[in-house]
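Visitor: Grabbed the feature section from Swiss-Prot, which reads as follows:
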ACT_SITE  LYS31  active site, schiff-base intermediate with DNA
DOMAIN    261-468  domain 'Ku'
DOMAIN    573-607  domain 'SAP'
MUTAGEN   LYS31 to Ala  Diminishes the ability to form a Schiff base. Abolishes adduct formation; when associated with A-160 and A-164
MUTAGEN   LYS160 to Ala  Abolishes adduct formation; when associated with A-31 and A-160
MUTAGEN   LYS164 to Ala  Abolishes adduct formation; when associated with A-31 and A-164
MUTAGEN   LYS539 to Gln  Complete loss of suppression of BAX-induced apoptosis
MUTAGEN   LYS539 to Arg  No effect on suppression of BAX-induced apoptosis
MUTAGEN   LYS542 to Arg  No effect on suppression of BAX-induced apoptosis
MUTAGEN   LYS542 to Gln  Complete loss of suppression of BAX-induced apoptosis
MUTAGEN   LYS544 to Arg  No effect on suppression of BAX-induced apoptosis
MUTAGEN   LYS553 to Gln  Partial loss of suppression of BAX-induced apoptosis
MUTAGEN   LYS570 to Arg  Loss of methylation; loss of anti-apoptotic activity; no effect on XRCC5 stabilization
Amino acid sequence: MSGWESYYKTEGDEEAEEEQEENLEASGDYKYSGRDSLIFLVDASKAMFESQSEDELTPFDMSIQCIQSVYISKIISSDRDLLAVVFYGTEKDKNSVNFKNIYVLQELDNPGAKRILELDQFKGQQGQKRFQDMMGHGSDYSLSEVLWVCANLFSDVQFKMSHKRIMLFTNEDNPHGNDSAKASRARTKAGDLRDTGIFLDLMHLKKPGGFDISLFYRDIISIAEDEDLRVHFEESSKLEDLLRKVRAKETRKRALSRLKLKLNKDIVISVGIYNLVQKALKPPPIKLYRETNEPVKTKTRTFNTSTGGLLLPSDTKRSQIYGSRQIILEKEETEELKRFDDPGLMLMGFKPLVLLKKHHYLRPSLFVYPEESLVIGSSTLFSALLIKCLEKEVAALCRYTPRRNIPPYFVALVPQEEELDDQKIQVTPPGFQLVFLPFADDKRKMPFTEKIMATPEQVGKMKAIVEKLRFTYRSDSFENPVLQQHFRNLEALALDLMEPEQAVDLTLPKVEAMNKRLGSLVDEFKELVYPPDYNPEGKVTKRKHDNEGSGSKRPKVEYSEEELKTHISKGTLGKFTVPMLKEACRAYGLKSGLKKQELLEALTKHFQD
C-alpha cells in the first residue's frame, strides 16, 4: 500500500507554496518563511557619470557592476528572490504613478540572464551615451516620490516576502540642500517605510571633498543594532570597497527556526536557531521538457493495479506484517508514530564543559540566540542564563526537537562570550553553540593497526618543518574550485560568452614557495624516517589481515521448506536478515525487491499459496 504524503502535489505551484510556507512557520520548520526582495535605487544625475581620473570607473559604472554581481550571486544561491532596478534623476520617467525624473528599469522579479544583459548595455563610454539617449539626466526630483515608487513596487508583489530592502547608490550627500520642504518629506517617507518593514541601506560613493552622511542621510537610512557601523559610514572609492559593502548588506540573518526553550514546566523563553556555516553545494538539476525547454512540473497520482481506477488519499492505508498478520494503520496513526514531541528545546540539566570531548563531534553546530517574537522578556532571561553558564563553566544539556515529525536529539548548549575588536565592533556574538551529542550506536570501536612510534629526533625535525610552513589561515581565502568552475560555466552559457572564465584553484599547495622555505629540511627528514633503498613511486604490497583466509568465501546458507513454513506460521520470519531472505528467495526462484518487507511478502505468499 502506498503512502499519502504527495497526493496531487504539483511542484512549482505557487498557491501550494504559500500554504506550505505558512504551515512550516507554524511548526517551527527550517524552510524559508518568504522571499527576499531587494530594490537597487541608483542616482542617475550627471555627477554619477564623472570619474576623478581617467583610470577610475565612474560611480555609475561601479553601481551597475555591483548590481550585476548581486544578480549573479542570487541566481546561484537563491534564484527565487525578487530584484528590481530603479533610476532617479533621469530626464524621462517610467513608473506606475507618473512621478517625474524616476525611471523603473526592472520591476521586482526573479533574477535572470536577460536582466544582467540589459544592465550590461549601460557600462562604459558607449553605455553612457546609450543611457543619455534612452533616459537622459535631470535634477528636479523628489526623494520622497522616489521612495513612494519603491513602496508601490513592493505592494504590487503577490508573493509572501520575508525581507524588503532598498539599496541606494549615490555620491550626492545633500540632495535637497536648497529645498527644506522636500528634505522634510523625504525624512517622513523614509520613516513610514521603516514602520512598514522596508529598510533603506545607503551605498554612498566617493565625491570630491568627501561624502558627509550627517547632512541628510543619517536620518534616512536604517541601521540594525548589531550592524557594523563602519560599513555604513565608509564611502566607497573603489569597486572592491563597494562590493564588500554590498555583500555585507545583501545577506540577511535568517533563523532556521524559532522555538521555545523550556527551562521547566512554568518558565519558557523563545529562541532562534541559526546556521552560521553552510556547506556550498551544486544546485539540483531541473527537469526540462524536450520540445520547449521549459521546466517540467511533476504530479503524483495513485492508481488501483487491478482496475486502473484513480485512488484518493482516503482509499489507501499503510500495512505492516507482524506475527503472520497484516496490521492496517490509518493515516492519523502513522503520523502519530512519527511524532515524538512538540518542536522546541527542553532543559535536562547542566554538565561541566570539560566533559565535552572532541571525539563527541557529530556534525556542525548551530547557534542559539534569543527571540522576542514568541515570548516577551526572553532576551533578559537568556542573557542571565548565558552569564551564569560562563561563570560556572557549564553547558546546558537539552532535548532538541527541530520539527514535529523528527526524532529528538540530545544537545549541549555551550556558552559563547561576546568578542569585540580594537574598535569595539562585535566579532563574535554572545549566545549558545548548539552541539549535537552522540547516541550509543554513534560510538564504535575502530580497528587500528599497530603503529611504529617516531623517535624524538624525527619528531623534532617534523616540528621544524611545520614551523617553516606556518601561515595565517582564513577560511574565506579558499574557494571550492569545482563549484567555482561550475558556476562560471553556467554564467558563460546564460550570458552567451565565448568561453567560461577559468577558476583559480587556491587549494593547490604552492610548491615552489614551500621548497624555498624548507631548504634542506625535507631531505634531512627523509634520511631520518625512510630506509636507504626506499622508492616512493614503487608499488605497495597490500598486507592481509590475520582473519582473512586465502581465497575462502562465505558458504551459502540453505533453508528447508519445513523450516521456512515453521517460521512463517510462528511469525518469526522477520528475524531473518536481508541476505538470508534474499538467499531463500533465490533458492525457490522468487522475484522480489530489495527491501526486507518485499522479501517477507514474497516468501509468505509463496508458502501460503
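Residue numbering: from 1, along the chain as shown.
Including glycine, each Cβ sits where the backbone N, Cα and C put it.
Keep in mind that this structure shows the original residues, not the substituted ones.
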Visitor: When secondary structure is assigned with DSSP, how many helix, strand and coil residues does the domain 'SAP' (573-607) contain?
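Guide: For that range the per-state counts are 25 helix, 0 strand, 10 coil.
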Visitor: In angstrom units, rounded to an integer, how far apart are the Cα atoms of LYS164 (mutagenesis position) and LYS570 (mutagenesis position)?
Guide: 64
Visitor: Which Cβ among the mutagenesis positions (LYS160, LYS164, LYS570) has the fewest C-beta neighbours inside 10 Å?
Guide: LYS570
Visitor: Measuring Cα to Cα, how many Å separate LYS160 (mutagenesis position) from LYS570 (mutagenesis position)?
Guide: 57
